[in-house]
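Database features (Swiss-Prot):
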- 4-96: domain '2Fe-2S ferredoxin-type' (DOMAIN)
- Cys42, Cys47, Cys50, Cys80: [2Fe-2S] cluster binding site (BINDING)
- Arg43 to Ala, Glu or His: No effect on electron transfer (MUTAGEN)
- Thr49 to Ala: No effect on electron transfer (MUTAGEN)
- Phe66 to Ala or Ile: 1000-fold decrease in electron transfer (MUTAGEN)
- Asp69 to Lys: Small effect on electron transfer (MUTAGEN)
- Asp70 to Lys: Small effect on electron transfer (MUTAGEN)
- Glu95 to Lys: 20000-fold decrease in electron transfer (MUTAGEN)
Amino acid sequence: MATFKVTLINEAEGTKHEIEVPDDEYILDAAEEQGYDLPFSCRAGACSTCAGKLVSGTVDQSDQSFLDDDQIEAGYVLTCVAYPTSDVVIQTHKEEDLY
């Protein structure tokens with residue numbers, strides 16, 4: 001099992017946190033376990049509350065059912081169902097940017 005460095009950036013609050021996330025754990029779950037409060041609602045990849053934008057790196061979010069292909073190509077991720085597949089940098093709190 002690999003572990004990756006996930007950097008979570010909240011531009012609105014000016015915060016940046018680095019966490020370690022195993023490749024078999026969702027980013028949202030790992031962030032909560034490490035004391036970081038990210039937005040969420042359904043925890044099933046079926047809404048956009050936890051949306052973030054990938055700045056760099058790759059994730060597996062094949063469990064999600066909300067984002068369309070254009071949004072995924074634009075770099076949007078649902079942290080509740082995203083596994084890191086490399087070190088990643090994600091801008092959090094991006095739900096409003098989807099619309």
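Positions of Cβ are set from backbone N, Cα and C atoms, glycine also.
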>> I need the nearest neighbour of Cys80 ([2Fe-2S] cluster binding site) among the mutagenesis positions Arg43, Thr49, Asp70, using C-alpha distances.
In response: Arg43
>> Centre the Cβ atoms of Cys42, Cys47, Cys50, Cys80, go out 8 Å, and tell me which other residues of that chain have a Cβ in range of the [2Fe-2S] cluster site.
In response: Leu28, Phe40, Ser41, Arg43, Ala44, Gly45, Ala46, Ser48, Thr49, Phe66, Leu78, Val81
>> When secondary structure is assigned with DSSP, how many helix, strand and coil residues does the domain '2Fe-2S ferredoxin-type' (4-96) contain?
In response: 17 helix, 32 strand, 44 coil
> Looking only at Cys50, Cys80, the binding-site residues on record, which one has the least crowded Cβ, with the fewest other Cβ atoms within 10 Å?
Replying inline: Cys80
> In Å, rounded, how far does the Cα of Phe66 (mutagenesis position) sit from the Cα of Cys42 ([2Fe-2S] cluster binding site)?
Replying inline: 11
>> Highest Cβ count within 10 Å among the mutagenesis positions Asp69, Asp70, Glu95: which residue is it?
In response: Glu95
>> Within 10 Å of Glu95 (mutagenesis position) (Cα to Cα), which of the recorded positions Thr49, Cys50, Asp70 do you find?
In response: Thr49, Cys50
>> These are the binding-site residues: Cys42, Cys47. Which one scores highest on other Cβ atoms within 10 Å?
In response: Cys47
> C-alpha of Thr49 (mutagenesis position) to C-alpha of Cys42 ([2Fe-2S] cluster binding site): distance in Å?
Replying inline: 8
> Around Arg43 (mutagenesis position), which residues of its chain at least 6 apart sit with Cβ under 8 Å of its Cβ?
Replying inline: Leu28, Cys80
> Among the mutagenesis positions Thr49, Phe66, which residue has the largest number of other Cβ atoms within 10 Å of its own Cβ?
Replying inline: Phe66
> How many Å lie between the Cα of Cys47 ([2Fe-2S] cluster binding site) and the Cα of Asp70 (mutagenesis position)?
Replying inline: 16
> Any idea what the Cα distance is from Cys50 ([2Fe-2S] cluster binding site) over to Asp69 (mutagenesis position), rounded to a whole Å?
Replying inline: 17
